[in-house]
Amino acid sequence: MEFRVHLQADNEQKIFQNQMKPEPEASYLINQRRSANYKPNIWKNDFLDQSLISKYDGDEYRKLSEKLIEEVKIYISAETMDLVAKLELIDSVRKLGLANLFEKEIKEALDSIAAIESDNLGTRDDLYGTALHFKILRQHGYKVSQDIFGRFMDEKGTLENHHFAHLKGMLELFEASNLGFEGEDILDEAKASLTLALRDSGHICYPDSNLSRDVVHSLELPSHRRVQWFDVKWQINAYEKDICRVNATLLELAKLNFNVVQAQLQKNLREASRWWANLGIADNLKFARDRLVECFACAVGVAFEPEHSSFRICLTKVINLVLIIDDVYDIYGSEEELKHFTNAVDRWDSRETEQLPECMKMCFQVLYNTTCEIAREIEEENGWNQVLPQLTKVWADFCKALLVEAEWYNKSHIPTLEEYLRNGCISSSVSVLLVHSFFSITHEGTKEMADFLHKNEDLLYNISLIVRLNNDLGTSAAEQERGDSPSSIVCYMREVNASEETARKNIKGMIDNAWKKVNGKCFTTNQVPFLSSFMNNATNMARVAHSLYKDGDGFGDQEKGPRTHILSLLFQPLVN
């Protein structure tokens, strides 16, 4: 179907303005409407207007950054540096949020390292060096076997006891073990034993307080599951304190780059904020979450690089719509209304909304207009054809999954865990986000590109599973209190007659298994140029879920933790 067929006339494209008021509803229906009691938005427009201004958005700082980049390139390309020092430098560059600036130099260095036989690396009997070597190569898509750790294991396949005395090597192997694939038993065993050993190490007095700090940070969440940009400030502060290996030029560049990128993000947030304010939807859907800034922070977590500005704004819009529609289904709509709304999205036809309350009509109209606009921009910028049907399909699937959950709620039905996850992975909205991501950052070219999403449904499923299960771990308590439809935790507890503690442990195990499958897919394809950005975005969506729901509901309660984190990420520059 031609894209233009889907576009309404200009007068039909106009978004409802702020002054639009919902038509009165019957009092009996108003009384049936639920409320999640979400708190008002804390990020006021006046605050955003005053705060989103940075002195680092200027040529002076960009020129200084370019000068420092050239100096660091020399360090990375130095042929006289020993292997472990080179690997540590590459590791630091990544942790400091600078890897995108040195892709060519890092690849050349790792190509040389990967060509060396493992027995000739000089790290044969060095657990730390071996683990660092394994981690860096696997992160960058090189083939490296878990068998290189065999020499550190006893006849039972567990880490030899004397290695537990070396905290630095233990920590690096723990981090490396989180990059494991399915069936890599050595890494599984190492992760299990090291998790316990590193926790116990907190009771021992180590002279290196920096190392003890790193242990606590990794046990809280391994670096592979952290959103890189969310962690950059912490890593810069940690690197600055590591006087044994700090590189002054690299540190200066890391601080400057953070501030320059933050200035770009602030410009993006201003643009997204204007879009959101002009819609006026927050004023008319009082029951729904007004979380523009949090949505933007999630988009930053998926792709922070300056060249992805338009994609970040696109993704912010999509995440906002996901939240609003989720609240329509969870809180506001009756079952009959939700069926009409689902039909409207499925048929992409506003006539299906004629019997709906004005606020639900408005919600559909915003979805319609925004999706058509995004499809047009993708077609113009990336050369794709027929994007709109792809986008409307994932929105329809999302709404159908939400409708199933609404029906479960109305019938007080608790599904089996398998039934719940089959639907819940769709209602997680990951497919919506990933399909928008795919078309936004890739370009039409080969048949392989066009078939990629279909051939990699397992990747989409496992990313969705990680997001869904993290969501349930963080929001289950609040949802049970509100009486929402059941989560995976409730389904598991009922299915096997387990305690909540046991259910949560099982859910975390499912997340671990899903990560192994994601690793197996991503680390074997991320050297393919046209896929590496998309693969990185896909795994970042899973990482955002870990961050968002680590301490509860990152969307529901802005004050509980997200506020401080967002202030640091988007508003507070680093002091040089």
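Backbone N, Cα and C atoms are what each Cβ position is placed from, and that goes for glycine too.
At each noted site, the model still has the original residue.
For the natural variant Ile113 to Val, the note given in Swiss-Prot is In strain: cv. Aotea. Under DSSP, Ile113 (variant position) is assigned to a helix (H, G or I) in the three-state scheme.
The Cβ of Asn237 (variant position) has 11 other Cβ atoms within 10 Å, all protein chains considered. In Swiss-Prot, a natural variant is listed as Asn237 to Asp, annotated with the note In strain: cv. Aotea.
DSSP assigns Asp330 (mutagenesis position) to a helix. What Swiss-Prot lists as Mg(2+) 1 binding site is Asp326, Asp330, and the listing cites similarity to another entry.
The Mg(2+) 2 binding site annotation in Swiss-Prot covers Asp326, Asp330. Shown in sequence order, Leu402, Ser427, Ser429 are the residues of the chain, 6+ apart in sequence, with a C-beta less than 8 angstroms from the C-beta of Asp326 (Mg(2+) 1 binding site).
Swiss-Prot lists Asp330 to Ala among its mutagenesis entries, and the accompanying note reads: Loss of monoterpene synthase, sesquiterpene synthase and prenyltransferase activities; when associated with A-326.
Long-range Cβ neighbours of Asp451 (variant position) (same chain, at least 6 residues apart, Cβ-Cβ under 8 Å): none. According to DSSP, Asp451 (variant position) is assigned to a helical segment. Swiss-Prot documents Asp451 to Gly as a naturally occurring variant and attaches the note In strain: cv. Ralls.
The DSSP secondary structure for Asn471 (Mg(2+) 3 binding site) is helix. In this view, Asn471 (Mg(2+) 3 binding site) is surrounded by 23 other Cβ atoms within 10 Å of its Cβ, with every protein chain counted. Here Swiss-Prot flags Asn471, Thr475, Glu479 as Mg(2+) 3 binding site.
Using a 10 Å Cβ-Cβ cutoff, Ser487 (K(+) binding site) registers 23 neighbours. A coil conformation is recorded for Ser487 (K(+) binding site) in the three-state DSSP classification, outside any helix or strand. For Asp484, Ser487, the entry in Swiss-Prot reads K(+) binding site.
Quoted from Swiss-Prot for the published mutagenesis Ser485 to Ala: No effect on sesquiterpene synthase activity and on activity enhancement by potassium, but 2-fold increase in monoterpene synthase activity.
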| query | Among the recorded positions Thr475, Ser485, whose Cβ has the fewest other Cβ atoms within 10 Å? | reply | Thr475
| Fewest neighbouring Cβ atoms within 10 Å: which of the recorded positions Ile113, Asp330? | Ile113
| query | Checking the recorded positions Ile113, Asn237, Asp330, Ser485, which are within 10 Å of Thr475 (Mg(2+) 3 binding site) at the Cα level? | reply | none
| note | Running the recorded positions Ile113, Asn237, Asp330, Asn471 through a 10 angstrom C-alpha radius around Ser485 (mutagenesis position) leaves Asp330
| message | Please identify, among the recorded positions Asp330, Asn471, Ser487, the one with the smallest Cα-Cα distance to Ile113 (variant position). | response | Asn471
| query | Which of the recorded positions Asn237, Asp330, Asn471 has its Cα closest in space to the Cα of Ser487 (K(+) binding site)? | reply | Asn471
